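Novice: Among the features that Swiss-Prot reports, active site, proton donor is placed at Arg224. Taken from Swiss-Prot, the feature heme b binding site covers Tyr38, His194, Asn226, Tyr317, Lys318, and the record attributes it to experimental evidence. Residues or ranges marked as dimethylamine binding site in Swiss-Prot (evidence: experimental evidence): Glu266. Where Swiss-Prot documents Trp180 to Ala as a mutagenesis experiment, the accompanying text is: Loss of catalytic activity. Still able to bind O2. Swiss-Prot gives this note for the published mutagenesis Arg224 to Ala: Loss of catalytic activity. Still able to bind O2. Among the mutagenesis experiments that Swiss-Prot reports, Glu266 to Gln is described with the note: Loss of catalytic activity. Still able to bind O2 but not DMA.
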Amino acid sequence: MTLTFKPLESYREDFSFRNSPAAIARFPFPFPEDQYMYSVNLEPAVSRDPGSVFEHQFDVDEHYVSEMAERARVLELDPGRCLVMPHMAQAAWDTLAMLMEHLARDYPQHFRLTRQGDAWHWQNLALGIDQRFTFGDPASLPCEPLEYITRQMQGDFAVLDQRDGDLFMDAGMVTCPADWSLRFDAGMSFKQWHSPVPMAHQMGVFDRALKYLLNIQVGAPVRRLNWTLTINPRLDTSPETYHEWGNDRGKVTPDNVGRLVHLRVELQLMARLPRSNALLFGIRTYLISLDELVSNPAWAQRLHRVMRDLPDPIADYKGITRYRQTLVDWLRRFDPEA
């Protein structure tokens, strides 16, 4: 698949973000059934379906340049969105190495990496970056290594320290979260940062997930899909910016639901870092408006059924309740059996 980047689009203010027909076709629709309930739903992150979001371990798409501009803007306003605790320095270099290696291998027309021992040469042709540096020496980069590489990667990243039979969120770059804060969750254990999720704890979902994640081996990453809904194509729906987007849920009407409401899907990747034994948790976000989504009749029909029958506690947690009935009524026309 030839990768072409779209001209600069915005994820705020005028919200000029749109998906091309090709981007719609490869959107990772997250519902395999007409009903949704929490599950671990992890699978090996092996390459499949050429051209899809599952072809490469770290997906780069047409929105790359726009997303990197959005990340830079968020960091300019709030540098604390990137955090690395002192004991995570090796894991930060580990992350840089993994991301550079994958980008250069999977997208050689846009990224290049050459190495001679610790002397590395990185070229990001998409963003016009040409950097020679010494691996392991932070003074040879313009900023801390985790920040440096994640300023060039779509999606958020948490780097989890594994100790005492648990995982701790001790580093990360989070500028496009679905209503959570790295600043707040920093240092928390796996169950602590998942504590707001309703129903799943009683079902044992997180006990099973933690046991699985602790045993992930180097070279055997796993992935899963997660989802929510977002009003407008806004990437930064963080608690820190709630004053900018919190009221948007009250603006949904029968006339604008297709334009305003976006299905927000996270392709979550968990990969063991070889030098530090930390776990890299990638959260790659995809947005699609309902107007775009219903161009696929099967998706439109299924989304109607999922939203109609979604358990109330899950709808509340995902922030859907306020406009849920408007959404279901609008989607009903796309379900022949409704």
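For all residues, glycine too, the Cβ spot is worked out from N, Cα and C.
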Novice: I'd like the Cβ neighbour count for Tyr38 (heme b binding site), meaning other Cβ atoms within 10 Å of its Cβ, all protein chains included.
Specialist: 17
Novice: Nearest of the mutagenesis positions to Tyr317 (heme b binding site) by CA-CA distance, picking from Trp180, Arg224, Glu266?
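Specialist: Nearest listed residue in space: Trp180.
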Novice: May I ask which residues of the same chain, at least 6 positions away in sequence, place their Cβ under 8 angstroms from the Cβ of Glu266 (mutagenesis position)?
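Specialist: Ala178, Leu225, Asn226, Trp227, Ile283, Arg284, Thr285, Tyr286 - these are the non-local Cβ neighbours of Glu266 (mutagenesis position), listed in sequence order.
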Novice: Taking Cα atoms as reference points, rank the recorded positions Tyr38, Trp180, His194, Lys318 by distance from Arg224 (mutagenesis position) and give the first.
Specialist: Tyr38
Novice: Helix, strand or coil at Lys318 (heme b binding site), per DSSP?
Specialist: coil
Novice: Compute the C-alpha separation of His194 (heme b binding site) from Trp180 (mutagenesis position), stating it in Å without decimals.
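Specialist: So the alpha carbons of His194 (heme b binding site) and Trp180 (mutagenesis position) sit roughly 10 Å from each other.
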Novice: Please report the number of other Cβ atoms within 10 Å of the Cβ of Asn226 (heme b binding site).
Specialist: 15
Novice: Just how many other Cβ atoms lie inside 10 Å of the Cβ on His194 (heme b binding site)?
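Specialist: So the number of other Cβ atoms within 10 Å of His194 (heme b binding site) is 17.
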Novice: Could you give the Cα-Cα distance between Lys318 (heme b binding site) and Trp180 (mutagenesis position), in whole Å?
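Specialist: Lys318 (heme b binding site) and Trp180 (mutagenesis position) have their Cα atoms 12 Å apart.
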Novice: Please report the distance from the Cα of Trp180 (mutagenesis position) to the Cα of Tyr38 (heme b binding site), rounded to the nearest angstrom.
Specialist: 18
